[in-house]
Amino acid sequence: MANRNVEKLASIDAQLRLLVPGKVSEDDKLVEYDALLLDKFLDILQDLHGEDLKEAVQQCYELSAEYEGKHDPKKLEELGSLLTSLDTGDSIVIAKAFSHMLNLANLAEELQIAYRRRIKLKSGDFADEANATTESDIEETFKRLVHKLNKSPEEVFDALKNQTVELVLTAHPTQSVRRSLLQKHGRIRNCLAQLYAKDITPDDKQELDEALHREIQAAFRTDEIRRTPPTPQDEMRAGMSYFHETIWKGVPKFLRRVDTALKNIGINERFPYNAPLIQFSSWMGGDRDGNPRVTPEVTRDVCLLARMMTSNMYFSQIEDLMIEMSMWRCNSELRVRAEELYRTARKDVKHYIEFWKRIPPNQPYRVILGDVRDKLYNTRERSRHLLVDGKSDIPDEAVYTNVEQLLEPLELCYRSLCDCGDHVIADGSLLDFLRQVSTFGLSLVKLDIRQESDRHTEVLDAITQHLGIGSYREWSEEKRQEWLLAELSGKRPLIGPDLPKTEEVKDCLDTFKVLAELPSDCFGAYIISMATSTSDVLAVELLQREYHIKHPLRVVPLFEKLADLEAAPAAMTRLFSMDWYRNRIDGKQEVMIGYSDSGKDAGRFSAAWQLYKTQEQIVKIAKEFGVKLVIFHGRGGTVGRGGGPTHLALLSQPPDTINGSLRVTVQGEVIEQSFGEEHLCFRTLQRFCAATLEHGMNPPISPRPEWRELMDQMAVVATEEYRSVVFKEPRFVEYFRLATPELEFGRMNIGSRPSKRKPSGGIESLRAIPWIFSWTQTRFHLPVWLGFGAAFKHAIQKDSKNLQMLQEMYKTWPFFRVTIDLVEMVFAKGNPGIAALNDKLLVSEDLRPFGESLRANYEETKNYLLKIAGHKDLLEGDPYLKQGIRLRDPYITTLNVCQAYTLKRIRDPNYHVTLRPHISKEYAAEPSKPADELIHLNPTSEYAPGLEDTLILTMKGIAAGMQNTG
């Protein structure tokens, strides 16, 4: 039996190597990393569940690998027979094992990317920027701008000082991996990285081997499934943990790299600490669009918790700074302040660890920083009191109420050190601290509020009806605007205590009350989703005025659907034409564009092109009115929701639309991929800043008129094709719900938000995330590619010369190239054979021809795509990405087959399966075995024991393997 196992392990390794598309490069370690983690895991699986269960995992892998090699549907049926013959406990273990192996494969790939990056940095050899696996390095970008594009170092420095990248973390429910597991994955990644370090000793290796074994086993023993949905407060705490763990220290570390990169192009001064190069905002606890769980109380709690956390992080660092600032020499300004503070200081403060006695005046910096420490302590305690009790006795003068109060003494210390010739000391930890304060302020992040436009209409309708002037809801757009402007120009209050309020109206008004009560630096933008007209913006301005919000939030319309994007330029023209509004915005406006809903509404092709045109148009209009426009990009993680490699997405934006100001969402699982580890955080900050700078200083070309004309024609055809299938095909919704796990999506408990805006309804009411998620699970990715094939076919059949034009567009126009490359990547991850299996098992016989026609469309679209890109095979220009996908495929295929058969058993209780006896012989004589315990983790399931957990585990595993949920 032992020899047989060695053979099995060898065969897995052999299959791995067969799947790799040739030797990628000399620095290719992916297969090595992957095989090491796999070997460790299989040993653990055998220890915990027996040799035979490990063999079942290997059998599944081999059948999947054979299918991936030959695409023989019989192999899927063999695999299905094997999986359905397992008892429920073993099924859970198999699903859990493959999900776990995919997470390990992701860790191996992350390490491979980091390893290759280090090699390239050492050698100075940077890959082609058009390649989807590489991104801009800040130093390389500076050098390219100066040496290849003839920009002066001063021009680069000035552009960088005037640049702002604002990353907005959202609680979109696409993070399917529990936080407990993410932390364990981080430790596995660290162990593996250290194992491959050059200077490792035999003892180190042994200890790291043990640690790796321990962490892999701990992850496997952790329940992957969230048993209850997270609350908005849970989501906010999870989001804030990234600041505590990586972003807080990552920002000053990154800014030091910026200093170094500037020095290397001849700029001999540091990047100013108060230049807002990187800013952070959040939607966690502020996004109430379709989420009834985000209440005014939640928003208040989230803001106070963030302020408490921020002052606590500053407080935990201030004593280290006091230890460092031991110098006695200072300028007269600081000496006078220190003596004044010394006279009024408390004698002993016993609750401090360091410097608890009165600090003598011959340590002037410590005296100043001691006062900062006292105020930070009080600021933290006051936030805690307000959070817990709703009130605090600590007075305003004892705390920091705005960031300028905290910066002032720190700047005084910095100036004094520089005046005394101690620049080198000033530019150490003190500069890092100043940069943190400038970036994070007192609130850590600025909380955006997002609300549906219809909620504001409801409130104003209640007001106008109460005032006896008619129904606001029924007024025309012109009448609404006229009334809103009249009220905004006047001073009469509109809301009295006797206003009749529904629950929804009260909730909306109470949100404005919270905005008025809390410090203004807690908040960022007020975003109106489903914005369609000028009155939507004026309505929020009026409600802010009504609640006397001291510093009103900037109001940001979010244009999402195709028709709204088309109407956006006219709406912005009308707004900018209003004298009252132009005075209010003071030359600055932000507009948000939604990638998710526009894609769901019209398909990826038409949405991408309309988003491009809308950006061009609204930027042009803003310029005409002398307004600086910031475009806020609401991008998801998946290609279907506007995702893709950051640097490529930015460099493909229309010229003159970023202009040094970028605001973009970082959603769900992308937060972990961007900030889960220190090196990931560093890479994320670098890629956003470098790509934004490059877009401004070396903008992409504008499309030629004939390209625009062709794109317009193709977009009409693509939209028609997409909508004819998704909205006009009478039985499409029925097919979609049968062929995918859409109905079961909510059981994953991955977000606080319901998956539908309205409990009943079809595709229109379904949120973009479960819409994309469902098709990602079946590896058919319909929302991404549907419409492309019809558009290309129409263009080429109309005029054969158009093929040449499309190929030229691909070679020379970044927007078009990126659009095609991202869809090509999705095709590389796709597998219509899995969709065919789902149809065979889950779809009624009369609907199967519909699925067949969609799969024929898939193949035709893929062929057109390859023709336009000039590729013989998918991803032929990106061997590393191709390798990573092909290594994962056999794991994902097992989970796809397991999911299809589990759905069959859930939906058809009469479906007959023949169970084989306990496959773990070690436990055959015992009344139960370790796998049986897993069934009892979900005692309340409405399905047969174990089926629901098996299904959820397959969903999570496939999401990990595709590296996308929704």
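Keep in mind that glycine also has a Cβ here, set from the backbone N, Cα and C atoms.
None of the listed substitutions appears in this model.
Annotation comment: Swiss-Prot describes His172 (among others) as active site, evidence class similarity to another entry.
Residues annotated as active site in Swiss-Prot: Lys600 (among others).
Annotation comment: Swiss-Prot describes Trp283, Arg450, Asp597, Arg635, Thr665, Arg753, Arg767, Ala768, Ile769 as D-glucose 6-phosphate binding site, evidence class experimental evidence.
Taken from Swiss-Prot, the feature L-aspartate binding site covers Arg641, Gln673, Lys829, Arg888, Asn964.
Proximity of Arg450 (mutagenesis position) to non-local residues of its own chain (separation of 6 or more, Cβ distance below 8 Å) is seen for Trp283, Gly286, Asp287, Arg288, Asp289, Tyr526, Ile527, Ile528, Ser529, Leu558, given in sequence order. One entry in Swiss-Prot concerns the mutagenesis experiment Arg450 to Gly. Its note says: Loss of catalytic activity.
DSSP classifies Lys600 (mutagenesis position) as helix under the three-state reduction. Per Swiss-Prot, mutagenesis Lys600 to Arg or Thr is noted as: Decreased bicarbonate-binding and lower catalytic activity.
Quoted from Swiss-Prot, the note on the mutagenesis of Arg767 to Gly is: Loss of catalytic activity.
If you draw a 10 Å sphere around the CB of Ser774 (mutagenesis position), it holds 25 other CB atoms from the protein chains shown. Look at Ser774 (mutagenesis position): DSSP puts it in a helix. Under its mutagenesis annotations, Swiss-Prot gives Ser774 to Ala the following note: Alteration of C4-specific kinetics, but no effect on L-malate tolerance.
As a published mutagenesis entry, Lys829 to Gly appears in Swiss-Prot alongside the note: Decreased substrate binding and lower catalytic activity. Taking the Cβ of Lys829 (mutagenesis position) as centre and 10 Å as the limit, one finds 22 other Cβ atoms among all the protein chains shown.
When the binding-site residues Asp597, Thr665 are compared by the number of other CB atoms within 10 angstroms of each CB, Asp597 has the fewest. Among the recorded positions listed (Thr665, Gln673, Ile769, Ser774, Lys829), Ile769 has its Cα nearest to the Cα of Lys600 (mutagenesis position). Candidate recorded positions: Trp283, Lys600, Gln673. Fewest other C-beta atoms within 10 angstroms, Gln673. When the alpha carbons of Lys829 (mutagenesis position) and Thr665 (D-glucose 6-phosphate binding site) are compared, the span between them is 24 angstrom. Long-range Cβ contacts of Arg888 (L-aspartate binding site) within its own chain (separation 6+, distance under 8 Å): Leu102, Ala105, Gly961.
Put simply, of the recorded positions Asp597, Thr665, Ile769, Ser774, the one whose Cα is nearest the Cα of Gln673 (L-aspartate binding site) is Thr665. Counting in whole angstrom, Thr665 (D-glucose 6-phosphate binding site) lies 22 from Ser774 (mutagenesis position) by their C-alpha atoms. Spacing of Ser774 (mutagenesis position) relative to Asp597 (D-glucose 6-phosphate binding site) is 15 Å (Cα to Cα, whole number). For Ile769 (D-glucose 6-phosphate binding site), other Cβ atoms within 10 Å of its Cβ number 27. Gln673 (L-aspartate binding site) falls within a helical segment according to DSSP.
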